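This report concerns only the one structure given below.
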Amino acid sequence: MQSPWKILTVAPLFLLLSLQSSASPANDDQSRPSLSNGHTCVGCVLVVSVIEQLAQVHNSTVQASMERLCSYLPEKLFLKTTCYLVIDKFGSDIIKLLSADMNADVVCHTLEFCKQNTGQPLCHLYPLPKETWKFTLQKARQIVKKSPILKYSRSGSDICSLPVLAKICQKIKLAMEQSVPFKDVDSDKYSVFPTLRGYHWRGRDCNDSDESVYPGRRPNNWDVHQDSNCNGIWGVDPKDGVPYEKKFCEGSQPRGIILLGDSAGAHFHISPEWITASQMSLNSFINLPTALTNELDWPQLSGATGFLDSTVGIKEKSIYLRLWKRNHCNHRDYQNISRNGASSRNLKKFIESLSRNKVLDYPAIVIYAMIGNDVCSGKSDPVPAMTTPEKLYSNVMQTLKHLNSHLPNGSHVILYGLPDGTFLWDNLHNRYHPLGQLNKDMTYAQLYSFLNCLQVSPCHGWMSSNKTLRTLTSERAEQLSNTLKKIAASEKFTNFNLFYMDFAFHEIIQEWQKRGGQPWQLIEPVDGFHPNEVALLLLADHFWKKVQLQWPQILGKENPFNPQIKQVFGDQGGH
């Protein structure tokens, strides 16, 4: 699963053609292209493809196509301004090359955003030109021979070095690294701001100047004078003088939901409209600034902690919304502690962002769902980089000990197993990617090969034409799942009960097929890897039903006072 500071600033902006970043750890493998070069190449090919296809769809010049793309982008985050800066810098050469029938691969190699290092294979997304690659590239370089652009591109210049963008880039980078809200006046890890790790990720603060006021805490003096736990229930019933919090919530077993996850749990999503020329319009990019400041994640629509109405038209709700429906006293008590690229190995770097006080707060349901990155990487040989069962045991035990020292007594922890990711190749490899649908010139197999060649694939092991490698990856995933299962069966902790649940994606596929759907419709169309919103909500439904059947004590009681809470407090202040 992606760990993309570079993709965050390049692909989503569509303009990250020369960005350098430090979000991903340095790699000791010198044979691997630098992450900066790999992601920059992907960003360039994506942008040039969109420009070329916009010209085709609208029967316009390349110049008009570039201007059209910029006109679609919002002013927020200087997206439109940055787009015009890029056109000014690179536009004339892109026009010359596309006018000479060079494809996006050739354009990006000519402008040196893609580079073939000595001894390395040629990485290309589209079919190779009919003439030899060497001849085509020489021809393209002659076309732009006198251009000052190549000097600029070689300099490694960073879009974030532009004064207008420096602060924005820094904000996003800080939020990603620390996994706590950037805007948090009282430093209680809760915010009144939605993105940059704000209330899209954890319940909205209702008093950002008082660190003792935050979602999930036990009420202070039954919230007679203020709403100390932000669930929208406070004050005193004038009829009998009993505090509403005491009347409606005492003994109802309130609890929160906390997800420790990766990009799947955070709901990584790149909208197909952003790269599909035939669907592109002024409305396509309205939500791009929000997505950028959420690291291309959509936790507000995720299966675990989503609180907004689904955008995909199915009736299933997130686990958090089901907990709220069961007991309205649980309002706003959710935390999505997920990061792109997270695994059992690096969870310790951001688990401190979890907010729970053993004494002051209600118990929590914690879902540990590191479902991919312990077997996934972009390395040319991904098998040695996979987490071993022994190392997973050590990592998870360290996490559980941390949870035991922070969670209130009566909490519950569920360890999620890993999926069998062979369904990705099986269901997508021969289908056209959104970028390839217009001209029927690019399948998911080509996308996977391109990303693997650049060593920026989110999961080389499963996104590979090599069946043996796909099988090995699934075998290791099964071994790790069995390790989690053994931990749940044998380990005991004082402050929480421990459970294990299979990541039963095959059951989700079967359920979707019963409704007339196809398996490929459950996968994110742009990256061809992550479960999409439909899949995440179906997984939440599967989780809820299994827990209800096997471990109903995890969910707490149904609150008989829910109707009265709604009558007195309406939507409880919303989310």
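For all residues, glycine too, the Cβ spot is worked out from N, Cα and C.
The Cβ neighbour count for Ser263 (mutagenesis position), using a 10 Å radius over every protein chain in view, is 28. Summarising the annotation, Swiss-Prot assigns active site to Ser263 and lists a curator's inference as the type of evidence.
Taking all protein chains in view, 27 other C-beta atoms sit within 10 angstroms of the C-beta of Asp205 (Ca(2+) 1 binding site). For Asp184, Asp186, Asp188, Tyr190, Asp205, Asp208, the entry in Swiss-Prot reads Ca(2+) 1 binding site.
Sequence annotations record features per position, and here Swiss-Prot assigns Ca(2+) 2 binding site to Asp186, Asp188, Asp205, Asn207, Asp210, Val213 based on experimental evidence. The number of other Cβ atoms within 10 Å of the Cβ belonging to Asn207 (Ca(2+) 2 binding site), over all protein chains shown, comes to 18.
Swiss-Prot lists Asp223, Asp227, Asn229, Asn231, Ile233, Glu245 with the feature Ca(2+) 3 binding site. DSSP assigns Asn231 (Ca(2+) 3 binding site) to coil in the three-state reduction, placing it in neither a helix nor a strand.
One mutagenesis experiment catalogued in Swiss-Prot, Lys173 to Glu, is accompanied by this note: No effect on enzyme activity.
Experimental mutagenesis is annotated in Swiss-Prot for Ser263 to Leu, with the remark: Nearly abolishes catalytic activity. Under the three-state DSSP scheme, Ser263 (mutagenesis position) falls in the helix class.
Counting only same-chain residues at least 6 apart in sequence, those with a Cβ under 8 Å from the Cβ of Arg345 (mutagenesis position) are Asn373, Asp374, Thr387, Lys391, Asn395. Here the residue is the original one, while Swiss-Prot reports the published mutagenesis Arg345 to Glu with the comment No effect on enzyme activity; when associated with E-379.
Cβ neighbour count for Lys379 (mutagenesis position) (all protein chains, 10 Å cutoff from its Cβ): 19. Annotation of the published mutagenesis Lys379 to Glu in Swiss-Prot: No effect on enzyme activity; when associated with E-345; the original residue is retained in the structure shown.
Sequence-distant neighbours of Asp223 (Ca(2+) 3 binding site): residues of the same chain at least 6 apart with a C-beta under 8 Å from its C-beta are Asn229, Ile233, Trp234, Gly235, Pro243, Tyr244, Glu245.
Within its own chain, Asp186 (Ca(2+) 1 binding site) has Asp205, Asn207, Asp208, Ser209, Asp210, Glu211, Val213 as residues 6 or more apart in sequence whose C-beta sits under 8 angstroms from its own. The Cβ of Asp184 (Ca(2+) 1 binding site) lies under 8 Å from the Cβ of Tyr190, Ser191, Asp205, Asp208, each on the same chain and at least six residues away in sequence.
Of all the recorded positions listed here (Lys173, Asp208, Asn229, Glu245), the one with the fewest other CB atoms within 10 A of its own CB is Lys173. Among the listed binding-site residues, namely Val213, Ile233, the Cβ with the most fellow Cβ atoms inside 10 Å is that of Ile233. For Asp188 (Ca(2+) 1 binding site), the number of other Cβ atoms no farther than 10 Å from its own Cβ, over all displayed protein chains, is 20.
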